[in-house]
Amino acid sequence: MLLYVTLILGCWSAFSESAETDVAERANKRPIWIMGHMVNAIYQIDEFVNLGANSIETDVSFDKDANPEYTYHGVPCDCGRSCLKWEYFSDFLKGLRKATTPGDSKYHAKLVLVVFDLKTGSLYDNQAYDAGKKLAKNLLKHYWNNGNNGGRAYIVLSIPDLNHYKLITGFKETLKSEGHPELMDKVGHDFSGNDAIGDVGNAYKKAGVTGHVWQSDGITNCLLRGLSRVKEAVKNRDSSNGFINKVYYWTVDKRATTREALDAGVDGVMTNYPDVITDVLNESAYKAKFRIATYDDNPWETFKN
């Protein structure tokens, strides 16, 4: 009996040490969000997640009254992609909700973050607040199910124009007036126009944003772009007084570019080919430093190694 107890305790001790080692190794690896690019049709959610994406980017176009209308990019778009796939925005949100609600037959546990690329270029500056207000109402009804067991993914509102910072204000104030200010815990922000980092910071000050900031940098895969601004964003992220929490680079379709982006310290890679990014992350040099982010990773928290 004593021998049996000794064996059990020995096994438990070894198991505990192994578990502690796994936790420590996980904590030392930067979590990476593989962002499936231009996922605008509901069926593409499955397609991109099955290829390895744990995040998707979806385009949102607005009508003349600042209502979010379609998930649609249009031409031109990335080389090698169809630019014309679309859904009604409300329908896409319902499909997305199913894909991110535990227990649903379409649920993907892996899909933890959604970037809405808000095509506000069709709007006047003074419509930005209304666009945020109407966007919030759509998400509240069709994605969050009015706060009753809705989709669980984190949401990034990506705005191309710094002058449209009031979209953030309209979104936040609407969730509050509708009785669900807590949902802002699931919402982050990005200005995607490749503006000067200092100008981006000033826009956030105007919007009253003090956290949950992703900073994008990039260009269509048809063209080349260096990593100098990415490195500037990473420097801001890692400084004691920076406003950026996470940095992502788009559109990355090649292994060499993926390695360069990871070496620069990004947290996310937006791609048309998630399997390419997964392959690079599985290379020994990168497997030791990075891991694919899960729902347990807070996308608003700056990674400290």
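Cβ coordinates come from backbone N, Cα and C, glycine included.
Sequence unchanged from the original; the noted substitutions are absent.
Neighbour list (His37 (mutagenesis position), Cβ cut-off 8 Å, at least 6 residues apart, same chain): Glu57, Asp78, Arg81, Trp250, Thr251, Met270, Thr271, Asn272. Marked as active site by Swiss-Prot on the basis of experimental evidence: His37.
The annotation active site, nucleophile is assigned in Swiss-Prot to His73 on the grounds of experimental evidence. Sequence-distant neighbours of His73 (mutagenesis position) (same chain, six or more apart, CB under 8 Å from its CB) are Met38, Asn40, Asp59, Cys83, Lys85, Lys119, listed in sequence order.
Look at Asp59 (Mg(2+) binding site): DSSP puts it in a strand. Swiss-Prot lists Glu57, Asp59, Asp117 with the feature Mg(2+) binding site.
Annotation note: His37 (mutagenesis position) sits in a coil segment as assigned by DSSP. A mutagenesis experiment is reported in Swiss-Prot for this position, His37 to Asn, and the note states: Abolishes enzyme activity.
One mutagenesis experiment catalogued in Swiss-Prot, His73 to Asn, is accompanied by this note: Abolishes enzyme activity.
For His108 (mutagenesis position), the number of other Cβ atoms no farther than 10 Å from its own Cβ, over all displayed protein chains, is 19. A mutagenesis experiment is reported in Swiss-Prot for this position, His108 to Ala or Asn, and the note states: Little decrease in enzyme activity.
Annotation for His164 (mutagenesis position): same-chain Cβ neighbours under 8 Å, separated by at least 6 residues, are Thr120, Leu123, Asp125, Ala128, Ala131. As a published mutagenesis entry, His164 to Asn appears in Swiss-Prot alongside the note: Little decrease in enzyme activity.
Residues within less than 8 Å, Cβ to Cβ, of His180 (mutagenesis position) and separated from it by at least 6 positions along the same chain comprise Leu140, Trp144, Asn146, Gly147. For the mutagenesis of His180 to Asn, Swiss-Prot gives this note: Little decrease in enzyme activity. The structure shown keeps the original residue.
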* Taking the Cβ of Asp117 (Mg(2+) binding site) as reference, which residues of that chain separated by at least 6 in sequence fall under 8 Å from it? -> Glu57, Thr58, Asp59, Val60, Ser158, Pro160, Ser192
* By Cβ count within 10 Å, point out the most packed of the binding-site residues listed: Glu57, Asp59. => Glu57
* Which of the three DSSP states, helix, strand or coil, fits Asp117 (Mg(2+) binding site)? -> strand
